[in-house]
Every structure is written in C-alpha cells, then in structure tokens.
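Following: one structure in structure tokens, then a few remarks.
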Amino acid sequence: MNYNNKILVSESGLSQKHLIHGDEELFQHELKTIFARNWLFLTHDSLIPAPGDYVTAKMGIDEVIVSRQNDGSIRAFLNVCRHRGKTLVSVEAGNAKGFVCSYHGWGFGSNGELQSVPFEKDLYGESLNKKCLGLKEVARVESFHGFIYGCFDQEAPPLMDYLGDAAWYLEPMFKHSGGLELVGPPGKVVIKANWKAPAENFVGDAYHVGWTHASSLRSGESIFSSLAGNAALPPEGAGLQMTSKYGSGMGVLWDGYSGVHSADLVPELMAFGGAKQERLNKEIGDVRARIYRSHLNCTVFPNNSMLTCSGVFKVWNPIDANTTEVWTYAIVEKDMPEDLKRRLADSVQRTFGPAGFWESDDNDNMETASQNGKKYQSRDSDLLSNLGFGEDVYGDAVYPGVVGKSAIGETSYRGFYRAYQAHVSSSNWAEFEHASSTWHTELTKTTDR
C-alpha cells in the first residue's frame, strides 16, 4: 500500500480509519516512519548512575543496550552481535566493562567497539577489521532532565525542540521540583492491543475516567472519586488539554497532586507538594507552580506516557499490529523521604502495574478496539476525535501549544494523529516538516465540524 496517498487520519485529526489499530502491513510501515524516525524513551539517569551500568530497552521491535560510559556520557547500541546476529545481553540490567557473546565468544566494550575475537590470528589472520565491526549505535541520545531518549534518525530535531510546547508543562515537575527518579525494574505485561490504543488513551482521555474506572474510583477513594459512574463532570475550569507540533500532548487536571493514590496517602502527599509552593511561585510563577501540583496525563509521541502526580510512567513497546508489551515504572521526586518513595512505587504497581486494578479497567477497552480494527466490516469505519473541535486556540497569552480550555475534550488526540498522519505519509523529516508547516492552523479551524 502506498501510504503517501493513503488518508488514515482526516484533516485536523477529526477521525481515524479503524484499520490503524489492526493492519499488519501498516504496522510494518510504522516501524520505518514512526519508530525509526522519532525519539523513543530508553531509561533514566537514576537507573544507570555509575560507569559500566547498563539496561536493555526497546526501540520499536528492536532491543538496545543503554550504557553509561567512563566519561559519564550515555550511549546506546543494538543488542545484536555483529558476527552471527545473536542477542548479546540477555538480562535487563547490570554493570560490565563489556559484553561477550555466548555463541562464539566475540567481546565488545561498553563503548560498542569489537575488542576480542577468539583465535583471531589463527582463524582470520589479518583479514578481520575490528574497527568496522562494532555494535550498531543509536544515532542520537539526549536527556530531558534525566530522562534519556534515543533516536535512530540523524535528521530528527533536538529532543527539547521535539518535545516543543509540551516541555513547558512538564518542566515544573521534571525540573523545578528538584528532579525526579525512576523506580525500576519496570513491571511488564503483554496485551493484545495496538500500541496506539494506550498511547492515545494517556495523551488526553479524561472522558472515559468516570465510566471505565467507576469501581476503581470508588474503592481507591482518591481525590477523583466523585467522578465514579459518571456521577458528575469535572467542573468548569477544572483543567485543560494541549498538543504540540510533533504530536506530544496532555490533559491537565488542576490541583490533583495526590493523583489516583488511595486516601491513606493523600494528606502526606498534599503536604509534601504544598511545602514547595512558595519557592516555586517565586521561581517559575504562579501558573507553572500550579501545574507542578496538578495531575498531567501525557504522551510523548509516539509511545511514552505518564500520569505525573499518580507517579505512573509507561512505555508501550510494539510487538505486532495487535500486540504490545507494556512497561510500567514509578516516578518519584528526588527529595521525597525514602519511605514515601517506596509506598508510592507500591501504589503505582497496585493501580497501573501488570495486575493493577486501574490497568485492568483499561485493557479490555484497548484490546477489543484494536482487534476490531482488523475485521472486514469495521476496519474502514471512522473513529471520532472531534470533541471540542472549533474551540481550541493557539497563541494563548499564558498557555503554549494548541490548547483546549476544558478538562474533557479531544484536543490532544487530534494533535497526536495529525503528527501520525504526517509521518506515515512522509519519507523523511524534511517532508514531515513541510506537511506540518501549518499544523496549528489546521488544528484550530472553526469549520469542517
């Protein structure tokens, strides 16, 4: 199929063909145009603090080794031996000066260089050029306040530019709070859903919370419990949504610092966050200080999502068009007491981990929506994301990005899928940029409802 001319997402991101969640040929195309081109989350500084520390991570369907170098920098390499293609490292994390393949014993340094070959002189003589046989390196590795992302494409914009307007909303928690830590290793589970189904859910779907999560809201007694069973809408002014040029976006629920954590944690969390308010008001202003203590449900395009004040951090690793491996970490503020960090991490796994009750609520929705995307009659139907269209603004005096000033809407859906369509119909970054030259105008139209 020629995706340069295939319209999978309508103008302004108002709808998507259902087949985007179930078509295997399209999935293979995504590996080239989405996962080989965009910035993908790898790890966090706190998980590889010392030289020689490494973790394995996924970039699309490929696995990489992410290693702290002797000079403190971080590099990433395909986890594939250059001799006969065997997986080089079979564990999730460790510390090593190098990596030795268990097939024929070829040894690579933590810098990716081929350092040793058994019986090299006897078997190869002078014919083996080890300098050309190092591990394939991920072209770009950059950090957003300790969160490490990698990109295979040299032409990609710098990570900070790629995050764009979304960074303004993330930095109060990621930077100005004093910094974050990632608690690993991640909980892992495989779901029978396309990777985009959970990514779109986290990018800004507050609409489903009261209904899908009714029992979880009631049993957890979180600050959002009043929404259970669609008993009420969030009041006017309770939040907003935003999206950005490269597809990253989020919803903001004001003053939701204790997130989905149960009632026993709420007083301690609210006191901890509240203690930083005076300093943050002075450093970054009242609005961004309020964003720090507000609940953000966010997706960094394409497949990294988070619920900031709930401490949930996700990577949706694709396996095929209808299968995704979900990695769930906890994020905690660096200066939290160690006991509070531990209890928050436990709460994350209890709510959104592999067996979490909030997670279980979502999975059936995501799985059946994805599986229906490959069925004959439903695959060409349109999935709607038009809620709030015509009310979004760009160039607001306070809030950057394309903004929908309501807690419930689909602003960030439209931005996510506008970027998605631009990528799958482009051959490179230059073509994507051309297709995105009027991105905010397209998303803020007031016609074509």
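Heads up, the Cβ atoms here are built off N, Cα and C, so glycines get one too.
Under the heading [2Fe-2S] cluster binding site, Swiss-Prot lists CYS81, HIS83, CYS101, HIS104. Around the Cβ of CYS81 ([2Fe-2S] cluster binding site), the number of neighbouring Cβ atoms within 10 Å comes to 24. In the three-state DSSP assignment, the secondary structure recorded for CYS81 ([2Fe-2S] cluster binding site) is coil.
Under the heading Fe cation binding site, Swiss-Prot lists HIS208, HIS213, ASP362. Sequence-distant neighbours of HIS208 (Fe cation binding site) (same chain, 6+ residues apart, CB-CB distance under 8 A): ASN201, ASN365.
For the domain 'Rieske' (39-137), DSSP puts the residue distribution at 11 helix, 39 strand, 49 coil. Annotation comment: Swiss-Prot describes 39-137 as domain 'Rieske', evidence class sequence analysis.
Quoted from Swiss-Prot, the note on the mutagenesis of ASN201 to Ala is: Unable to catalyze the cis-dihydroxylation of biphenyl. ASN201 (mutagenesis position) carries a helical DSSP state (H, G or I). The number of other Cβ atoms within 10 Å of the Cβ belonging to ASN201 (mutagenesis position), over all protein chains shown, comes to 21.
In Swiss-Prot, a mutagenesis experiment is listed as PHE202 to Leu, annotated with the note Unable to catalyze the cis-dihydroxylation of naphthalene, biphenyl and phenanthrene. PHE202 (mutagenesis position) is surrounded by 25 other CB atoms, counting those within 10 A of its CB over all protein chains shown.
Long-range neighbours of PHE352 (mutagenesis position) (same chain, six or more residues apart, CB within less than 8 Å of its CB): VAL260, LEU307, SER310, VAL312, LYS314, THR328, TRP358, GLU359. A mutagenesis experiment is reported in Swiss-Prot for this position, PHE352 to Val, and the note states: Cis-dihydroxylation of naphthalene results in the formation of cis-naphthalene dihydrodiol with altered stereochemistry. Cis-dihydroxylation of biphenyl and phenanthrene results in the formation of cis-biphenyl 3,4-dihydrodiol and cis-phenanthrene 1,2-dihydrodiol as the major product, respectively.
According to its DSSP assignment, PHE352 (mutagenesis position) is helical. Where Swiss-Prot documents PHE352 to Leu as a mutagenesis experiment, the accompanying text is: Cis-dihydroxylation of naphthalene results in the formation of cis-naphthalene dihydrodiol with altered stereochemistry. Cis-dihydroxylation of biphenyl results in the formation of cis-biphenyl 3,4-dihydrodiol as the major product.
The DSSP secondary structure for ASP362 (mutagenesis position) is helix. Counting only same-chain residues six or more apart in sequence, the Cβ atoms lying under 8 angstroms from the Cβ of ASP362 (mutagenesis position) belong to PRO198, ASN201, THR212. For the mutagenesis of ASP362 to Ala, Swiss-Prot gives this note: Unable to catalyze the cis-dihydroxylation of naphthalene, biphenyl and phenanthrene. The structure shown keeps the original residue.
Under DSSP, SER15 (variant position) is assigned to a strand (E or B) in the three-state scheme. Natural variation at this site is recorded by Swiss-Prot as SER15 to Thr, annotated: In strain: G7.
Recorded in Swiss-Prot as a natural variant, LYS32 to Arg carries the remark: In strain: G7. DSSP classifies LYS32 (variant position) as helix under the three-state reduction.
One natural variant catalogued in Swiss-Prot, SER225 to Cys, is accompanied by this note: In strain: BS202. Sequence-distant neighbours of SER225 (variant position) (same chain, six or more apart, CB under 8 Å from its CB) are LEU217, ARG218, listed in sequence order.
Looking just at the domain 'Rieske' (39-137), the mean pLDDT is 98. The Cβ of HIS213 (Fe cation binding site) lies under 8 Å from the Cβ of ALA228, TRP358, ASP361, each of these being in the same chain and 6 or more residues away along the sequence.
In space, PHE202 is the closest of the recorded positions CYS81, HIS83, CYS101, HIS104, PHE202 to SER15 (variant position), judged by Cα positions.
Residue environment of LYS32 (variant position) contains 14 other Cβ atoms, counted within 10 Å of its Cβ in all protein chains. Looking only at Cα atoms, LYS32 (variant position) sits nearest to CYS81 among the binding-site residues CYS81, HIS83, CYS101, HIS104.
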